[in-house]
Amino acid sequence: MSFDREEDQKLKFKTSKKLKVSSTFESMNLKDDLLRGIYSYGFEAPSSIQSRAITQIISGKDVIAQAQSGTGKTATFTIGLLQAIDLRKKDLQALILSPTRELASQIGQVVKNLGDYMNVNAFAITGGKTLKDDLKKMQKHGCQAVSGTPGRVLDMIKKQMLQTRNVQMLVLDEADELLSETLGFKQQIYDIFAKLPKNCQVVVVSATMNKDILEVTRKFMNDPVKILVKRDEISLEGIKQYVVNVDKEEWKFDTLCDIYDSLTITQCVIFCNTKKKVDWLSQRLIQSNFAVVSMHGDMKQEERDKVMNDFRTGHSRVLISTDVWARGIDVQQVSLVINYDLPEIIENYIHRIGRSGRFGRKGVAINFITKADLAKLREIEKFYSIKINPMPANFAELS
């Protein structure tokens, strides 16, 4: 796995006192079969967040872990929970909650891949598709780990399709999004907490920290270990960020076509703020003979899965999406992100541009702004302590 360790090691952390840093996976005292899975997956040595958080999760302590997008957060909690699972017991022991179906499915696959030599029984449980096949497998082989979205997981718990009495660990991935009022997951997550054993270990993972996470800390966590990236380190150093002032909204399309023609890119994601604009933009580009695919939350799950699979395997090179794709989806070859609209939620900026430059790679993020967006741009710069420069005239130099 290609990984810019030099960039990763520049990260500075604020952590709980006397926190041990493990420079190798061997020093973490992991199960042999788990180590085999880690190396087969392509990891050679732990990233900065992995070297600090995995041993804390394994120790059974509650953990709040923060790191920039693409630094191996998913593998951090996955390795921790796989180490904790008792393979002799076939009942549910670990539960992972994520804000989107795509992310929950991806995490489920990571659990299976890293746990390949352990023969762990892991399932992704999300809305939008039938559970008949998964339920048959769960009943036949047992279910030791579940990655899912809050609504579907809670529904299955209430219907007693998932038994939670032996759950040892709950992971909240992209916790700031999970707990935000806008998505409406917060009460569902609180209801899930109420169904878990009181001594259940809680791991909270997020790229940003906010008051909702602090509330969960107070209510459900016991003296958590904190592993936080210093605020000025969250600007994603490996990604060149530029702004293009288009003056008027209607000029964005022509600007996008100019960039499209000028850049040599591997893969690109274009973000819009509404589903309607995603559909409009993809139709306009297709009419202009550009090859693009699109995805948003109103599409059927089968359609979203096909779009994701085509993009992940490289069959399509340009994806237009709403923020449903901004969180944690790992496609290694994305080298360019274009914010056709600046994000309405300021924390989503880091999640969007983190789609390029995954896991320490170099990437480019281009932000289109009109006069009406200037205040929002200044807000983003202030929040992340960054300065986003105008894009140079020679587009080709970015590729």
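Yeah, the Cβs are placed from backbone N, Cα and C, and that goes for glycine too.
Just so you know, the substitutions we noted aren't modelled in this structure.
The feature domain 'Helicase ATP-binding' is assigned by Swiss-Prot to 54-227.
Lys73 (ATP binding site) falls within a helical segment according to DSSP. For Lys73 (ATP binding site), the number of other Cβ atoms no farther than 10 Å from its own Cβ, over all displayed protein chains, is 23. Annotation comment: Swiss-Prot describes Ala67, Gln68, Ser69, Gly70, Thr71, Gly72, Lys73, Thr74 as ATP binding site.
Mapped onto three states, the DSSP output places Ile85 (mutagenesis position) in coil. Long-range Cβ proximity for Ile85 (mutagenesis position), meaning a same-chain Cβ under 8 A and a gap of 6 or more residues, is found for Gln93, Ala94, Met118, Val120, Gln144, Ala145. Under its mutagenesis annotations, Swiss-Prot gives Ile85 to Thr the following note: Decreases the amount of 40S ribosomal subunit; when associated with R-144; A-244 and A-246.
In the three-state DSSP scheme, Gln144 (mutagenesis position) falls into the coil class. Experimental mutagenesis at this site is recorded by Swiss-Prot as Gln144 to Arg, annotated: Decreases the amount of 40S ribosomal subunit; when associated with T-85; A-244 and A-246.
Per Swiss-Prot, domain 'Helicase C-terminal' is recorded for 238-399.
What Swiss-Prot notes for the published mutagenesis of Val244 to Ala is this: Decreases the amount of 40S ribosomal subunit; when associated with T-85; R-144 and A-246. Listed in sequence order, Thr255, Ile259, Ile366, Asn367, Phe368, Ile369, Pro390, Met391 are the same-chain residues at least 6 apart in sequence whose CB falls under 8 Å from the CB of Val244 (mutagenesis position). DSSP classifies Val244 (mutagenesis position) as strand under the three-state reduction.
Neighbour list (Val246 (mutagenesis position), Cβ cut-off 8 Å, at least 6 residues apart, same chain): Lys252, Thr255, Phe368, Ile369, Thr370. Per Swiss-Prot, mutagenesis Val246 to Ala is noted as: Decreases the amount of 40S ribosomal subunit; when associated with T-85; R-144 and A-244.
Confidence annotation: the domain 'Helicase ATP-binding' (54-227) carries a mean pLDDT of 90 in the model.
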